[in-house]
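Data block below; observations after.
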Amino acid sequence: MGKKSRVKTQKSGTGATATVSPKEILNLTSELLQKCSSPAPGPGKEWEEYVQIRTLVEKIRKKQKGLSVTFDGKREDYFPDLMKWASENGASVEGFEMVNFKEEGFGLRATRDIKAEELFLWVPRKLLMTVESAKNSVLGPLYSQDRILQAMGNIALAFHLLCERASPNSFWQPYIQTLPSEYDTPLYFEEDEVRYLQSTQAIHDVFSQYKNTARQYAYFYKVIQTHPHANKLPLKDSFTYEDYRWAVSSVMTRQNQIPTEDGSRVTLALIPLWDMCNHTNGLITTGYNLEDDRCECVALQDFRAGEQIYIFYGTRSNAEFVIHSGFFFDNNSHDRVKIKLGVSKSDRLYAMKAEVLARAGIPTSSVFALHFTEPPISAQLLAFLRVFCMTEEELKEHLLGDSAIDRIFTLGNSEFPVSWDNEVKLWTFLEDRASLLLKTYKTTIEEDKSVLKNHDLSVRAKMAIKLRLGEKEILEKAVKSAAVNREYYRQQMEEKAPLPKYEESNLGLLESSVGDSRLPLVLRNLEEEAGVQDALNIREAISKAKATENGLVNGENSIPNGTRSENESLNQESKRAVEDAKGSSSDSTAGVKE
């Protein structure tokens, strides 16, 4: 969105002439592809691998300097052309203007009073860059032959963007010319800036994003140079790493899912004008109207003339914002830290615990989240920890007898403990685990706060330090919360307080004709609030009834900018890992839906 550009926007119109030969770059990219396709490094070796990959990438960037396609002037010089183009093609352009909000970057400012829930912005399909428009473009022949482009719409969209940027007469030039020339995603971080993220929970995703992007570039460089269907692509003679990083970041920070024209499925899209809106806390207020075939956005709240118009991107953590959007949101009520937990197969009760978890729809090993808000754990994590800490007798109670299914229903409900002893154990475990994670950081909370007072820090360095500080603060709160809960349940146990009795009327159950197939609503989607679908995530802005009528892609946890659930992310990454093992042509865009 507008916030992504804090740097000078280079513009010129054509690529410069470089002396480096395609064969020389081909040799370097082959080396890069081999390095990026090697097995994952062992514990403690990720940084070393990152530096090695980065060294190769920088060598390629240096040799390609001057080859990239750029434009003349500043980004904002093209805003009038964008508004004119949008207006001529049926988009709304009244009631707002594009303005530089300094720290937040460019955004939309109201030029009149706008009421909450008022429809103020709409963008018809013809203005959107989509996977479908990519298929029908000069990229089409290569798309029809390359299985990576076919399988990963985000990569297809990135190449679509590159091809159109290199085509002076492209229909989308008025839009493309207003995109930032650089972003603040970790793909653009200097090595010293990435170093600030060492020991954080987010660093693994940063490494993965960088490695996957480098691997994709190396693979596609060879495709562009050797595939017969790539001969007519306008980027054939100037496909640089810098170009690919830019395209990937443009897509990563902006893409969303919209319905196809017949409404039968979804497709990825870039949405001009709308993608200038910056983020604030709130609710999803963007939808897709199939009847009018356009993206629509209603006001999140009342906006007076002269105020910035915000939208809600969704329930993203700050790690997701930094890695995928290139900014840190200071007042993020949805911030959280990933925590990997699993039942050891060496546990003598493993089989029983695995069965109880399976009945609750929870895997024996997964990535959960510790939340900034109270309570620090979700119903899914509570259920997992309860099973993790169960005795053999408690496990039997959840597996055998007429009341077993009822006990499964209560696993994620804090009002119905398995036992006081079980609660003491799980909160003790969580306290210890969060404490151990805190000790892995190389700096303290106080030291981070002190460093942030240094005005010489770059914007990206500040983001990195804020991110690691935020992680520590969440972990510290989790430790304190766990300690309070531990003592409360210990007191209940010492006083031999009676356990609350479960009654079916206490919980909402999913309707089903087969009793044993019912699952408690609270456990149905693992860590549902930890992330959301990679979709245009559009909640009905006015009413659910109208949403159904208009054919909007809805979802309470859906958000703009291509976020997805942690479970979905893990599943997709697993599939990608399998594909990567098959050969160099299997590649992915980590975090660039993503």
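Each residue's number is its place along the chain shown, starting with 1.
Glycine too: its Cβ is placed from the backbone N, Cα and C atoms.
What you are looking at is a predicted structure, and each value in this text was computed from that prediction instead of being measured.
What Swiss-Prot records for this protein:
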- ARG75, GLU104, GLY105, PHE106, ARG254, ASP275, MET276, CYS277, ASN278, HIS279, SER325, GLY326, PHE327: S-adenosyl-L-methionine binding site (BINDING)
- 94-314: domain 'SET' (DOMAIN)
- ARG215 to Ala: Decreased binding to actin and decreased protein-histidine N-methyltransferase activity (MUTAGEN)
- ASN256 to Phe: Shows protein-lysine methyltransferase activity toward an actin mutant with a Lys instead of a His target residue; when associated with A-274 (MUTAGEN)
- TRP274 to Ala: Shows protein-lysine methyltransferase activity toward an actin mutant with a Lys instead of a His target residue; when associated with F-256 (MUTAGEN)
- TYR313 to Phe: Strongly decreased binding to actin and decreased protein-histidine N-methyltransferase activity (MUTAGEN)
- TYR313 to Ala: Abolished protein-histidine N-methyltransferase activity (MUTAGEN)
- ARG316 to Ala: Decreased binding to actin and decreased protein-histidine N-methyltransferase activity (MUTAGEN)
Looking at the mutagenesis positions listed here (ARG215, TYR313, ARG316), whose Cα lies nearest to that of ARG254 (S-adenosyl-L-methionine binding site)?
TYR313
Measuring Cα to Cα, tell me the gap between ARG215 (mutagenesis position) and ASN278 (S-adenosyl-L-methionine binding site) in whole angstrom.
31
Using a 10 Å radius around its CB, how many other CB atoms surround SER325 (S-adenosyl-L-methionine binding site)?
27
Between the Cα atoms of SER325 (S-adenosyl-L-methionine binding site) and ARG316 (mutagenesis position), what distance do you get, rounded to the nearest Å?
10
Between MET276 (S-adenosyl-L-methionine binding site) and ASN256 (mutagenesis position), how many Å separate their Cα atoms?
14
Quiz question: given the recorded positions ASN256, ASN278, which has the greatest number of C-beta atoms lying within 10 angstroms of its own C-beta?
ASN256
